[in-house]
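One structure below.
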Amino acid sequence: MKALLLGAPGAGKGTQAQFITAAFGIPQISTGDMLRAAIKAGTPLGLEAKKIIDEGGLVRDDIIIGMVKERIAQDDCKNGFLFDGFPRTLAQAEAMVEAGVDLDAVVEIDVPDSVIVDRMSGRRVHLASGRTYHVTYNPPKVEGKDDVTGEDLIQRDDDKEETVKKRLAVYHEQTEVLVDFYSKLEGEHAPKYIKVDGTQPVEAVKAEVLGALGK
C-alpha cells in the first residue's frame with residue numbers, strides 16, 4: 001500500500017496515520033524525518049541539504065525527491081509506505097510521477113475550518129509538564145489553571161485563532177491543487193482518491209479509512 005495522507009492541521013491526521021501504518025505494516029514517511037535522517041547519516045544529499053538549511057534556505061525539490069527515492073528503496077518500504085505532508089506542492093507531485101513514484105491511494109481527512117478553529121484555539125497547555133486541556137472538551141478543574149500544580153495554563157501562539165486561520169488558508173491553497181492533480185491522473189499512475197469525514201469519532205474515521213483501503 002503506497003498512500004498519501006492529507007488533512008489540515010488539527011484534522012486528526014497523526015492519529016489516523018498510526019492506524020494505517022499498523023494495519024499495513026508500512027512506515028510513515030515525512031520530509032522532516034527524512035531530512036534529519038539523511039543529514040545525520042551524512043549522505044551526499046543530506047550534506048547538500050544541511051548546507052542549504054544552515055544558510056537559512058529552503059531545500060530544493062530535486063534534493064527532496066532524491067531523498068524520497070532513496071528512502072522508499074529501503075527494506076521497510078517493500079510493502080509500501082505512507083507519505084505524510086509530502087508532496088506539498090504541485091511541482092513536487094509532478095516530479096514524483098516523473099520519477100516513477102506512483103501512489104495506490106490518496107486519503108483526505110476532511111474537517112470544516114470552523115471545527116478546526118474551535119479544536120485548536122480552545123487548547124490550553126501547562127508548559128512545564130506538557131499537560132494539555134481544552135476549554136470545551138477537556139477543561140481544567142479551575143479555569144486557566146493546571147489540575148496538578150495550580151500553575152497558569154497558556155495558549156500557544158500556534159493555537160491562536162488568527163494563526164490557525166492563516167495555516168488553514170495555506171493548507172487549502174496547496175491541497176486543492178494536489179487533489180485536482182491526483183484526481184485527473186489516468187491509467188496506471190492514477191491513485192484511488194478517498195475523502196473521509198473527519199468530524200466523526202476517531203474509531204469511525206479509522207473504520208472508514210481502513211475499509212476504503214481494503215482492510
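Cβ from N, Cα, C; glycine included.
Where Swiss-Prot documents Leu5 to Phe as a natural variant, the accompanying text is: In strain: S3446 and 020. Note on Leu5 (variant position): other Cβ atoms within 10 Å of its Cβ, all shown chains, come to 24.
If you look up Swiss-Prot, you'll see Gly10, Ala11, Gly12, Lys13, Gly14, Thr15, Arg123, Thr132, Tyr133, Gln200 marked as ATP binding site, on the strength of sequence analysis. For Arg123 (ATP binding site), applying a Cβ distance below 8 Å and a minimum sequence separation of six or more within one chain yields Thr132, Tyr133, His134, Gln155, Arg156, Asp159.
For the recorded site, Val59 (AMP binding site), the DSSP three-state label reads coil. Annotation for Val59 (AMP binding site): spatial neighbours Leu35, Ala49, Ile52, Ile53, criterion Cβ-Cβ under 8 Å with sequence separation of six or more. The annotation AMP binding site is assigned in Swiss-Prot to Thr31, Arg36, Gly57, Leu58, Val59, Gly85, Phe86, Pro87, Arg88, Gln92, Arg156, Arg167.
Listed in Swiss-Prot is the natural variant Glu55 to Lys, annotated as follows: In strain: HF4, HF8, HF16, HF85, HF110, HF116 and HF175. Taking the Cβ of Glu55 (variant position) as reference, no residue of its chain lies under 8 Å away while being at least six apart in sequence.
Under its natural variant annotations, Swiss-Prot gives Pro139 to Ser the following note: In strain: HF130. Within the same chain, the residues at least 6 positions away from Pro139 (variant position) whose Cβ sits under 8 Å from its Cβ are Tyr133, listed in sequence order.
Pro201 (variant position) carries neither a helix nor a strand DSSP state and counts as coil. Under its natural variant entries, Swiss-Prot includes Pro201 to Ala with the note: In strain: HF4, HF8, HF16, HF79, HF85, HF110, HF113, HF116, HF147, HF175 and HF200.
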Please report the distance from the Cα of Leu5 (variant position) to the Cα of Phe86 (AMP binding site), rounded to the nearest angstrom.
8
How far is it from Thr31 (AMP binding site) to Pro201 (variant position), counting Cα to Cα, in Å?
28
CA-CA, which of the binding-site residues Gly12, Gly57, Phe86 lies nearest Pro201 (variant position)?
Gly12
Using a 10 Å radius around its CB, how many other CB atoms surround Phe86 (AMP binding site)?
20
